[in-house]
Amino acid sequence: MAQFDTEYQRLEASYSDSPPGEEDLLVHVAEGSKSPWHHIENLDLFFSRVYNLHQKNGFTCMLIGEIFELMQFLFVVAFTTFLVSCVDYDILFANKMVNHSLHPTEPVKVTLPDAFLPAQVCSARIQENGSLITILVIAGVFWIHRLIKFIYNICCYWEIHSFYLHALRIPMSALPYCTWQEVQARIVQTQKEHQICIHKRELTELDIYHRILRFQNYMVALVNKSLLPLRFRLPGLGEAVFFTRGLKYNFELILFWGPGSLFLNEWSLKAEYKRGGQRLELAQRLSNRILWIGIANFLLCPLILIWQILYAFFSYAEVLKREPGALGARCWSLYGRCYLRHFNELEHELQSRLNRGYKPASKYMNCFLSPLLTLLAKNGAFFAGSILAVLIALTIYDEDVLAVEHVLTTVTLLGVTVTVCRSFIPDQHMVFCPEQLLRVILAHIHYMPDHWQGNAHRSQTRDEFAQLFQYKAVFILEELLSPIVTPLILIFCLRPRALEIIDFFRNFTVEVVGVGDTCSFAQMDVRQHGHPQWLSAGQTEASVYQQAEDGKTELSLMHFAITNPGWQPPRESTAFLGFLKEQVQRDGAAASLAQGGLLPENALFTSIQSLQSESEPLSLIANVVAGSSCRGPPLPRDLQGSRHRAEVASALRSFSPLQPGQAPTGRAHSTMTGSGVDARTASSGSSVWEGQLQSLVLSEYASTEMSLHALYMHQLHKQQAQAEPERHVWHRRESDESGESAPDEGGEGARAPQSIPRSASYPCAAPRPGAPETTALHGGFQRRYGGITDPGTVPRVPSHFSRLPLGGWAEDGQSASRHPEPVPEEGSEDELPPQVHKV
């Protein structure tokens, strides 16, 4: 049986994100000239602390926040102990009389201190309760651990504080008003002065992101490839998603940083996991470790459950009293945050996208209120409100009514009932357009299953979107159930996937010079992980197992290039971005738009625009979203997609961050007529955009540009997927330990590169290499990205990345027997399957 070598290898120089000639560079600095920040060993932790200090708005805010977290834990434990052991509830509930005077017949007013037990009685009751003593001892040990960790972190963050002041020259008072891009630019400049990393002369933006997001990128890839057990089919409820903070913590503990994890340190995978010869033994070892951690979770379940209940009660009781409808609000689920996250996307960037999509997402979910539920809510509000009105009127007439037993309780419950019922009654003046709302949501969240488009009005789409955008009450309930469910998921669902996880980390881990071991998906290389239906046809050599799903590679690459305009992408990424820009220019030229504005004003445009803020970039998105249904007669669905694609392309083509009254000067003027990427790249060095306000404006326009690109790329993907719907469908099978090969692809040859369908209004297709427009447009991208000479597909030799790796994914009609290479015997009884991925 043919077998392949899956030996982990060092990343090639063209993939290392290093300047030529610096791949094995070791910078030497004289002893007397070393700065305090020369050769920082753990750059992952250092850059993460730099980022955290920026996000927490400086050292003082971070210090006070950490102190309050310690105080919160003490308060919850102490207050709960006091309520259990030091309160006489018979007096509090008036079941026992209290006499303060010498005359028992005189009426006595009970005060709150009367219900408190004396200190001696309270102490005796605590000592008699063995369970309470055990819980207090465990809580005390945990609090002391947090206190020691707090002191250590303060010492470390004081060093980061000094780094901001002396190396980056950013005072703490100005830090809350500095964007992360400004801080990152100063870090890149500081590398040249202090040699923070001695393995590279210069740091890039991608290096910093890789250091901060090393483990997060692995988690995003694991969710993208459906390797983590997060979806379950429940009897009577159908498919459900369960992903909580406790479950995520256990995943990270097992895989990344816990004792016996897969990583030797923050930046290096253990050597045995880089070789395929012991994969079965390593999988068994991982399975046993998951079992023991699951058992530990089961034993600690009572304590964790008590803590979860108490913390949720103290956190949400006041909110529920003040705003009863708060639990009816929605939030982005933890699974949704991981599914929607780009590779190399920091937490504040993700949060900004999701915040922009929150209002349209809420309005979309409100479109599906049940008519029966609305009818019941209206009548329930009527009956409860009538009784409440009578009680309030009686109270106004005579306040002694409140002294009647349970009157105040009844008033409170009736008020909560009325508030809850009103939350299920839709606004009678609101007009809902589910398809338009879903398109607005897509513009911000960037990811969406293909079958949602055109089916926004269906309950199935609503239910699937609810997995990403869940009720706050459901979120709290899942967190409360997490201590019980997490051990079951670890023992019975995660353990059977141990072999697939081992294969995943071996096949998709690469070593980057000056960075260490990273997830290969985080390199955003369309050649190795691109999807042919996401504009990568002819530019990717990835098998179905190697390609990222839902266009994650392509959209992540576009997002990172727009967010970091100074980044120089690799050759293949530059070719992809150039091809996308060329397609945008062609589709934009095909759209006939009115002079003086993108789209005319109309009622639907105004209603869609009301979903957004008043800023100009978001209004541009509203124009594009409303355009396809506001102008012209109804068209068939395929022609509507072409028209919509042309409109988005026109918006991108004319997109410019300059306000109408500003006059561009110099080099910026010549680039503003191109895509937004070029415009912002040129303007980032211009005096027009200097200052903090200009940085925020550029960030807003970058977000809008990415939203337009997401709409455009999804439309292209939809049309290309319709052309070949079954070619790139993949599924995950159980790990094959027998080494059997995949189905033979014998007769199928290499696929020819396919061109992306053009707009329906585009008259004809000129050959790409000879088109003068292509040459001119690509010249701008050459100046922007360091350039290539040919805008077409980059010629390359056949790569070992075209092989189909382990893990059980198989491409329809294809075999796994490509480029057979024998594996030398290692004396191991583990047998490798013939589908491998060599990095």
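Glycine is treated like the rest: Cβ placed from N, Cα and C.
Every residue here is the original one, so none of the noted swaps is modelled.
Keep in mind that what you see is a predicted model, and the values were worked out from it rather than measured.
Record note (Swiss-Prot), mutagenesis Tyr8 to Ala: Abolished interaction with the AP-4 complex. The unchanged residue is displayed.
One mutagenesis experiment catalogued in Swiss-Prot, Gln9 to Ala, is accompanied by this note: Abolished interaction with the AP-4 complex.
As a published mutagenesis entry, Arg10 to Ala appears in Swiss-Prot alongside the note: Does not affect interaction with the AP-4 complex.
Experimental mutagenesis is annotated in Swiss-Prot for Leu11 to Ala, with the remark: Abolished interaction with the AP-4 complex.
Quoting Swiss-Prot on the mutagenesis of Tyr15 to Ala: Does not affect interaction with the AP-4 complex.
One mutagenesis experiment catalogued in Swiss-Prot, Asn99 to Asp, is accompanied by this note: Abolished N-glycosylation.
Close to Asn265 (mutagenesis position) in the fold, though at least 6 residues off in sequence, lie Asn42, each with a CB less than 8 Å from its CB. What Swiss-Prot notes for the published mutagenesis of Asn265 to Trp is this: Impaired autophagy.
Taking Cβ-Cβ distances under 8 Å and a sequence gap of 6 or more within the same chain, Thr412 (mutagenesis position) has no neighbours at all. The secondary structure of Thr412 (mutagenesis position), as reduced to three states from DSSP, is helical. Quoted from Swiss-Prot, the note attached to the mutagenesis of Thr412 to Trp states: Does not affect lipid scramblase activity. Strongly reduced autophagy; when associated with L-321--L-323.
As a published mutagenesis entry, Thr419 to Trp appears in Swiss-Prot alongside the note: Strongly reduced lipid scramblase activity and autophagy; when associated with L-321--L-323.
Record note (Swiss-Prot) on the mutagenesis of Arg422 to Trp: Impaired autophagy. DSSP gives Arg422 (mutagenesis position) a helix state.
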Cβ-Cβ neighbours of Thr419 (mutagenesis position) (radius 10 Å): 16
Other CB atoms, at most 10 A from the CB of Arg422 (mutagenesis position): 16
